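Read through the structure below, which is laid out as structure tokens, and then see the notes.
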Amino acid sequence: AVMGRNLALNIESRGYTVSVFNRSREKTEEVIAENPGKKLVPYYTVKEFVESLETPRRILLMVKAGAGTDAAIDSLKPYLDKGDIIIDGGNTFFQDTIRRNRELSAEGFNFIGTGVSGGEEGALKGPSIMPGGQKEAYELVAPILTKIAAVAEDGEPCVTYIGADGAGHYVKMVHNGIEYGDMQLIAEAYSLLKGGLNLSNEELAETFTEWNKGELNSYLIDITKDIFTKKDEEGKYLVDVILDEAANKGTGKWTSQSSLDLGEPLSLITESVFARYISSLKEQRVAASKVLSGPKAQLAGDKAEFIEKVRRALYLGKIVSYAQGFSQLRAASDEYNWDLNYGEIAKIFRAGCIIRAQFLQKITDAYAENAGIANLLLAPYFKKIADDYQQALRDVVAYAVQNGIPVPTFSAAVAYYDSYRAAVLPANLIQAQRDYFGAHTYKRT
């Protein structure tokens, strides 16, 4: 409801009159009462709401993904005319969007599955928008979407046509998977600095403030520096009294499931999903901590040197995560015939969304230089970072393993990097085993 309200206010602020409807009359009245003088026109029946709109009608749905979306569409259909456009701005599973697009197209309606990132504030002030569907339908809503989207530093709006049917929601799903990876990498960096150097929250805030001035400049690093110094009403650091169980809404899981369907090694992002799952086993972990032994963390040596190693490891880990995510976008584009433009996708992530970061421009540049590049690690800029920073990543992972500090995504980054650069892997033995017990055959070198 908050995302829908804020998007309606965003659209209204760009000079449009917006018809609003919610199943709950109270919620509709609440929005109108809270925003006097705004060009928001309330309707209390679907029929009146639909009939209030100019044709071709442009209807933005912001409902909980799943059966609720189907129910909302079914309630609209009796009052729609051919050529009307429904925009689904929810966190919808892309296969559902493909199905709805097919079904509505057959009835003469247009359907645009649209990823919207930026949270409640982004919805109000300008989100990153990822629309997918019929190109001609997109052209009819592009003026509105362009006006409400976030604007990057170079003045470009953070919206672009992504591709047919489920492409927009797929890109949003992968965006969310990358977000999981970013957040887990940052959490592991925090754990290393706390466990390896006993940094205070003030020192952590100072460290992240410095990091945010360089290559790691991003929304997530920026908010993390603020989180470290936030205190509760009792004067305690808030981060220290928050239970160490990270919840999830399932979009990271969808990204990992899709990687398995496509045969894509999305190891870092998948580890970040599993890290949330293991965090939720709090009771088991507390019990296991009293039974299972392991090394006690020793201090990591020179403070400035270790902080720099963790910074480098974090940046290279982030690069590996995005390399995996964009590799998966390529595989999905081939599988679903979407013809995705990866440089444009990186561009619209530069503002408005949760993963917005300075280094996304480097991804756009890499694809501008070589649109067909198989993996971002092969692009000159990212190859140089890997050359220069891999020792720091290896040192940090080795330190963590020796000192019993779990770093699943840092470890996944090293494993993926070494596997990807290996001309020969021991998979020949696995294939021999498969042939031995199951006559699966094999190829000769």
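Every residue, even glycine, has its Cβ placed from backbone N, Cα and C.
At each noted site, the model still has the original residue.
Straight from Swiss-Prot, the features:
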- Ala1, Val2, Met3, Gly4, Asn22, Arg23, Ser24, Val63, Lys64, Ala65, Asn91: NADP(+) binding site (BINDING)
- Val31 to Gly: In strain: CT45 (VARIANT)
- Asn91, Ser117, Gly118, Gly119, His175, Asn176, Tyr180, Lys249, Arg276, Arg434, His440: substrate binding site (BINDING)
- Lys172: active site, proton acceptor (ACT_SITE)
- Glu179: active site, proton donor (ACT_SITE)
- Glu206 to Asp: In strain: CT42 (VARIANT)
- Ala300 to Glu: In strain: CT27 (VARIANT)
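Features recorded in Swiss-Prot, as mapped to the structure shown.
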residue: Met3; record: NADP(+) binding site; DSSP class: helix
residue: Ser24; record: NADP(+) binding site; DSSP class: coil
residue: Asn91; record: NADP(+) binding site; DSSP class: coil
residue: Gly118; record: substrate binding site; DSSP class: coil
residue: Lys172; record: active site, proton acceptor; DSSP class: helix
residue: Tyr180; record: substrate binding site; DSSP class: helix
residue: Glu206; record: variant position; DSSP class: helix
residue: Arg276; record: substrate binding site; DSSP class: helix
residue: Ala300; record: variant position; DSSP class: coil
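Here the C-alpha separation of Lys64 (NADP(+) binding site) and Gly118 (substrate binding site) works out to 17 Å. Note on Ala1 (NADP(+) binding site): other Cβ atoms within 10 Å of its Cβ, all shown chains, come to 13. Around Met3 (NADP(+) binding site), the same-chain residues six or more apart in sequence whose CB sits under 8 Å from its CB are Met62, Gly89, Val116, Glu120, Ala123, listed in sequence order.
Packing around Lys64 (NADP(+) binding site) is summarised by its Cβ count: 12 other Cβ atoms lie within 10 angstroms of its Cβ, all protein chains included. Other Cβ atoms within 10 Å of the Cβ of Asn91 (NADP(+) binding site) number 20 in total over all chains. Around the Cβ of His175 (substrate binding site), a 10 Å sphere holds 23 further Cβ atoms from the protein chains shown. The Cβ of Asn22 (NADP(+) binding site) lies under 8 Å from the Cβ of Ala1, Gly4, Thr28, Val31, each of these being in the same chain and 6 or more residues away along the sequence.
You'll find the Cα of His175 (substrate binding site) roughly 34 Å from the Cα of Ala300 (variant position). According to DSSP, Val31 (variant position) is assigned to a helical segment. A distance of 24 Å separates the Cα atom of Glu206 (variant position) from that of Tyr180 (substrate binding site).
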